[in-house]
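Enquirer: Structure in structure tokens, see below.
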Amino acid sequence: MQSMNVQPRVLAVGGEQFFSQRQASEQHQQQNMGPQVYSPKVNRARMFPQGMPVNTINGSVNQEMNNAYLLKQKNEPLLTQQQQQQQQQQQPFNIGTPVSVASLPPGLNVLQQQQQQQQQQQQQQQGVGLNRPLASQLPKHLTNQSMPPIFLPPPNYLFVRDVWKSNLYSEFAVIRQLVSQYNHVSISTEFVGTLARPIGTFRSKVDYHYQTMRANVDFLNPIQLGLSLSDANGNKPDNGPSTWQFNFEFDPKKEIMSTESLELLRKSGINFEKHENLGIDVFEFSQLLMDSGLMMDDSVTWITYHAAYDLGFLINILMNDSMPNNKEDFEWWVHQYMPNFYDLNLVYKIIQEFKNPQLQQSSQQQQQQQYSLTTLADELGLPRFSIFTTTGGQSLLMLLSFCQLSKLSMHKFPNGTDFAKYQGVIYGIDGDQ
């Protein structure tokens with residue numbers, strides 16, 4: 001096991017090195033080049049206090065807030081404030097003198113008791129996934145807008161099948177049967193984070209982004225890959241799985257990763273012992289994926305979110321070779337394997353720029369503005385189910401968000417331009433997004 005700040009590796013690209021082993025000052029500069037990128041699952045694990053146990057069920061984090069009593073405790077201050085406001089509105093005669101509920105007129109007393117009972121029943125019936133974020137937790141551009149109605153997927157949509165080497169072939173047999181009808185597929189990957197940072201002279205900012213992605217994809221191995229299938233309207237099969245989480249063979253003792261990343265991944269629910277013994281061989285996975293009917297077919301629509309790393313790991317697996325030296329060759333390979341795909345991050349960014357034209361004018365604001373998948377899901381009214389924090393759940397959330405956004409917008413941007421204009425464009429790699 002190796003910390004990412006102790007022994008940087010050396011990778012030559014165009015005569016330059018990705019890491020310098022010469023001086024400690026250069027290592028310090030590399031540490032300040034940018035924050036390490038983590039997946040949503042790892043980011044959630046970073047929020048856990050040290051020493052707090054994390055319960056997992058079927059590889060997903062089991063949130064303990066399903067307990068109605070804990071949920072009531074969490075919302076009790078807000079509920080008390082609402083009750084006080086209601087009492088003030090319903091008690092115009094109470095000026096300066098506190099009046100107990102027992103001393104109120106009979107009709108008002110019964111009304112208040114009924115309202116309190118209804119509020120308590122609603123609080124008890126609400127699960128964790130149906131809780132909307134508080135106003136203080138929302139982005140600024142959402143605080144002044146009315147919340148959309150909740151889009152509640154059917155229960156069978158929220159099932160994620162864990163795939164190990166023991167059931168790899170049987171699950172791909174299911175995928176082959178579904179592809180002809182459910183030809184929209186989303187992908188999400190889990191890896192240890194960005195450890196490599198290129199140094200040297202680059203042709204552009206886009207070239208730097210590609211070389212960073214290229215270094216990390218060549219350097220690291222994926223831990224999990226999520227796939228989810230639906231039709232163009234977001235419909236899924238009534239019976240059986242339509243979202244899968246593929247668990248690859250991964251031995252932390254042989255991989256390059258920091259101690260911090262290892263602990264965060266363990267907290268997020270990754271069972272490295274099981275990955276080491278029961279994990280899927282990535283090249284066996286690539287052969288089955290090529291025969292699944294998903295690849296090299298323009299009738300299949302791929303959905304990603306900030307696609308660079310997801311597509312990078314997938315192309316690296318399918319090629320069984322090092323990443324291409326330049327982004328043009330990489331894009332060629334992507335379009336060969338996936339001729340029809342959308343980067344939902346780019347689509348969401350363009351929609352937000354139509355809503356806030358000043359974002360297009362200020363490059364500094366563009367860098368500060370974050371367009372996360374969770375924020376998009378909140379705007380679309382998708383509840384925050386705990387399954388969405390897993391790798392397979394992330395692919396499911398991408399697919400649900402894209403299909404819901406397409407239905408609400410009729411697959412068009414606010415100016416009437418069709419989403420197809422940005423088909424096959426990778427956010428951060430193609431152009432200066």
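Just so it is clear, glycine is given a Cβ too, placed from its N, Cα and C backbone atoms.
Found this in Swiss-Prot, in case it helps:
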BINDING   SER188, GLU190, ASP310, GLN394  divalent metal cation binding site
MUTAGEN   THR97 to Ala  No cell-cycle stop in response to glucose deprivation
MUTAGEN   SER188 to Ala  Abolishes poly(A) RNA degradation; when associated with A-190
MUTAGEN   GLU190 to Ala  Abolishes poly(A) RNA degradation; when associated with A-188
VARIANT   LYS41 to Gln  In strain: A364A
VARIANT   LEU278 to Ser  In strain: A364A
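Each of the listed features needs to be described in terms of its position in the shown structure.
Expert: For GLN394 (divalent metal cation binding site), the count of additional Cβ atoms within 10 Å of its Cβ stands at 30 [all protein chains shown].
The DSSP secondary structure for SER188 (mutagenesis position) is strand.
The 10 Å shell around the Cβ of GLU190 (mutagenesis position) contains 26 further Cβ atoms across the protein chains shown.
For LEU278 (variant position), other Cβ atoms within 10 Å of its Cβ number 13.
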Enquirer: Restricting to the same chain and to sequence separations of six or more, state which residues have a Cβ under 8 Å from that of SER188 (mutagenesis position).
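Expert: The answer is LEU225, GLY226, THR304, TYR305, ASP310, THR391, GLY392, GLN394, SER395, MET398.
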Enquirer: Is it possible to get the count of other C-beta atoms within 10 angstroms of the C-beta of ASP310 (divalent metal cation binding site)?
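Expert: Excluding its own Cβ, ASP310 (divalent metal cation binding site) sees 25 Cβ atoms within 10 Å.
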Enquirer: Rounded to the nearest angstrom, how far is the Cα of LEU278 (variant position) from the Cα of GLU190 (mutagenesis position)?
Expert: 17
